[in-house]
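**Q** First, the structure itself, so that you have it in front of you.
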Amino acid sequence: MKSELIFLPAPAIGHLVGMVEMAKLFISRHENLSVTVLIAKFYMDTGVDNYNKSLLTNPTPRLTIVNLPETDPQNYMLKPRHAIFPSVIETQKTHVRDIISGMTQSESTQVVGLLADLLFINIMDIANEFNVPTYVYSPAGAGHLGLAFHLQTLNDKKQDVTEFRNSDTELLVPSFANPVPAEVLPSMYVDKEGGYDYLFSLFRRCRESKAIIINTFEELEPYAINSLRMDSMIPPIYPVGPILNLNGDGQNSDEAAVILGWLDDQPPSSVVFLCFGSYGSFQENQVKEIAMGLERSGHRFLWSLRPSIPKGETKLQLKYSNLKEILPVGFLDRTSCVGKVIGWAPQVAVLGHESVGGFLSHCGWNSTLESVWCGVPVATWPMYGEQQLNAFEMVKELGIAVEIEVDYKKDYFNMKNDFIVRAEEIETKIKKLMMDENNSEIRKKVKEMKEKSRAAMSENGSSYNSLAKLFEEIM
């Protein structure tokens, strides 16, 4: 009898891509396994539509994509902001139940598990109705997962974790070798209006799962992974990464060709690449400071500059209609020989290009893994979610990044921040990132981690073997 896994990713690009690419990996490693991915639709544009279309136009054998029916946005638009994503799946429970029910009645296939995004862990209730074991996918790193479990434990012990907000406290967290400053804690965990109680309930449910699968690898986060394994109250941990979409996200191939063609004309390791994720937009005054810092640094650059979503709209904006309206007067003319300002960027292809020598990043976990895979050192500019923590880990724990700002925080929903990073600091850190010293410790560590990341995914590598053990658990 053939085995079937059901995957349920959250409808955001950083969550969906990782799970779909993981499904492809599972299928490639086990010939008797099929995967069905259930994709929920979110009322806002989360950058997944083009990727979703590419899955349907370029099907993978034994991988089935099921788009769940769209539901009325009013079902969750009025929810507290921390509960918006989890509430998406609440509106889909009937559909998910019907799908699982039909699949479990098949005489030719056995449903061996449901792999749910951490945000969708409450779907476990439906899986339990059919005696289907639930596995959890953590789209962020092991360090973050350990922190979340630690804060949840403190919360269970009646400690008010919101007291850490805006404090100078340094926390001793089992998944970090260094004390963690309160200023880098994800705001969603320490903000009373951010729904920390609800989020901790999700991590509480995670402890009931069969296992937790993390997109990381032993050599990158050995301390964090070991701490999770040592905790008897946490399910078995399987690091199976880095799992990346190396073929792009289905965006415009013509634009990609122009961008890569420009990079072809640049000297090796000479270009600093600036990209801040799908929601990585800035107010005009900050854009001008970045531009001045770039120009003063004297380095070649490729800058992915994207506007925020206009008020009242839900669609992501890929580029500005007129760059001269947002950039300093004359900037484009003065830098035309050394720089290129674009909208959307084919990030993995850019990072993998030999002309790119540094990456100014928002430190989303997928971007972190991509920079490691490509061996490109990072200057950290975290903005929301767990990105401040990722930046801290990259700079202090792993030594593979330089710090521009670790605690720069942006309101994910209002997209405003009164704090400005000045051109002088941007100039200084870009110069530090791009300095032409072959023995640079950061550059050396990144190159070593690049080799380790690839070895981890190769036969008998740490992630390769971890996935083999996971198959033993599942099958």
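Including glycine, each Cβ sits where the backbone N, Cα and C put it.
According to Swiss-Prot, the mutagenesis experiment A10 to V carries the following note: Reduced ability to transfer a glucose residue to the C20-OH of protopanaxatriol (PPT). Swiss-Prot documents I13 to F as a published mutagenesis change and attaches the note Reduced ability to transfer a glucose residue to the C20-OH of protopanaxatriol (PPT). According to Swiss-Prot, the feature active site, proton acceptor maps to H15, an assignment based on similarity to another entry. Annotated anthocyanidin binding site per Swiss-Prot: H15, G385, in sequence order. According to Swiss-Prot, the experimentally introduced change L38 to F is described as follows: Normal ability to transfer a glucose residue to the C20-OH of protopanaxatriol (PPT). According to Swiss-Prot, the mutagenesis experiment A40 to S carries the following note: Normal ability to transfer a glucose residue to the C20-OH of protopanaxatriol (PPT). Recorded in Swiss-Prot as a mutagenesis result, H82 to C carries the remark: Normal ability to transfer a glucose residue to the C20-OH of protopanaxatriol (PPT) and gained ability to transfer a glucose residue to the C6-OH; thus producing both ginsenosides F1 and Rh1. What Swiss-Prot says about the mutagenesis result for F85 to L is this: Normal ability to transfer a glucose residue to the C20-OH of protopanaxatriol (PPT). Sequence annotations record features per position, and here Swiss-Prot assigns active site, charge relay to D117 based on similarity to another entry. According to Swiss-Prot, the experimentally introduced change H144 to Y is described as follows: Loss of glycosylase activity toward protopanaxatriol (PPT). The mutagenesis experiment H144 to F is recorded by Swiss-Prot, whose note states: Normal ability to transfer a glucose residue to the C20-OH of protopanaxatriol (PPT) and gained weak ability to transfer a glucose residue to the C6-OH; thus producing both ginsenosides F1 and Rh1. What Swiss-Prot records for A345, Q347, H362, W365, N366, S367, E370, E386, Q387 is UDP-alpha-D-glucose binding site.
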**Q** Ranked by the number of other Cβ atoms within 10 Å of their own Cβ, which of the recorded positions A40, D117, H362, Q387 ranks first?
**A** Q387
**Q** Out of A10, I13, H15, L38, G385, the recorded positions in the record, which is closest to A345 (UDP-alpha-D-glucose binding site) when you go by Cα distance?
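**A** Nearest candidate: I13.
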**Q** For E370 (UDP-alpha-D-glucose binding site), which residues in the same chain are close in space, meaning a Cβ under 8 Å from its Cβ, but six or more apart along the sequence?
**A** P242, L244, Q347, V348, L351
**Q** Using DSSP, would you call N366 (UDP-alpha-D-glucose binding site) helix, strand or coil?
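**A** Reduced to three states, the DSSP call for N366 (UDP-alpha-D-glucose binding site) is helix.
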**Q** Reduced to three states, what secondary structure does DSSP give Q387 (UDP-alpha-D-glucose binding site)?
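**A** SS state of Q387 (UDP-alpha-D-glucose binding site) = helix.
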**Q** May I ask for the distance between H362 (UDP-alpha-D-glucose binding site) and I13 (mutagenesis position), taken between their Cα atoms and rounded to an integer number of Å?
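**A** Cα-Cα, rounded: 15 Å.
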**Q** Rounded to a whole number, how many Å is the Cα of A40 (mutagenesis position) away from the Cα of H15 (active site, proton acceptor)?
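**A** Cα-Cα distance, A40 (mutagenesis position) to H15 (active site, proton acceptor): 12 Å.
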**Q** Please give the UDP-alpha-D-glucose site's span as the largest CA-CA distance among A345, Q347, H362, W365, N366, S367, E370, E386, Q387, to the nearest whole angstrom.
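**A** That value is 22 Å for the farthest Cα pair.
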**Q** What are the non-local neighbours of the residue listed as 'active site, proton acceptor', defined as same-chain residues 6+ apart in sequence with CB under 8 A from its CB?
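**A** Sequence-distant Cβ neighbours: P9, D117, L119, P139.
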**Q** Distance between G385 (anthocyanidin binding site) and H144 (mutagenesis position) at the Cα atoms, whole Å?
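**A** Cα of G385 (anthocyanidin binding site) to Cα of H144 (mutagenesis position) measures 11 Å after rounding.
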**Q** Please report the three-state DSSP label of A345 (UDP-alpha-D-glucose binding site).
**A** coil
**Q** Between I13 (mutagenesis position) and N366 (UDP-alpha-D-glucose binding site), what is the CA-CA distance rounded to a whole number of Å?
**A** 10
